Amino acid sequence: MVFKKVLLTGTSEESFTAAADDAIDRAEDTLDNVVWAEVVDQGVEIGAVEERTYQTEVQVAFELDGSQ
């Protein structure tokens, strides 16, 4: 089997977990054969915004077609 990894950043005004879910949900909606995800980094945007925005960087792996 051969896998490809992509790095995605999900965002949420609620929590880091919701931000990770945002990235994983998007990956599952747009990629086939998603197998696993790893949280790489987390951060909070606190600059010129009224509310904090949680960001979770997620590395998502999916199996390439015909890789068996």
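Every residue gets a Cβ built from N, Cα and C, even glycine.
Some features that Swiss-Prot has for this protein:
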{"type": "BINDING", "residues": "Val35, Trp36, Gln55", "note": "riboflavin binding site"}
{"type": "MUTAGEN", "residues": "Trp36 to Ala", "note": "Abolishes flavin binding; when associated with A-55"}
{"type": "MUTAGEN", "residues": "Glu45 to Ala", "note": "No effect on lumichrome binding. Increases lumiflavin binding. Decreases riboflavin binding"}
{"type": "MUTAGEN", "residues": "Glu45 to Gln or Asn", "note": "Strongly decreases riboflavin binding"}
{"type": "MUTAGEN", "residues": "Gln55 to Ala", "note": "Strongly decreases affinity for riboflavin, lumichrome and lumiflavin. Abolishes flavin binding; when associated with A-36"}
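Among the recorded positions Val35, Gln55, the residue whose Cβ has the fewest other Cβ atoms within 10 Å is Val35.
Using a 10 angstroms CA-CA radius around Glu45 (mutagenesis position), the recorded positions that qualify from Val35, Trp36, Gln55 are Gln55.
The two recorded residues, Trp36 (mutagenesis position) and Gln55 (mutagenesis position), have Cα atoms 19 Å apart.
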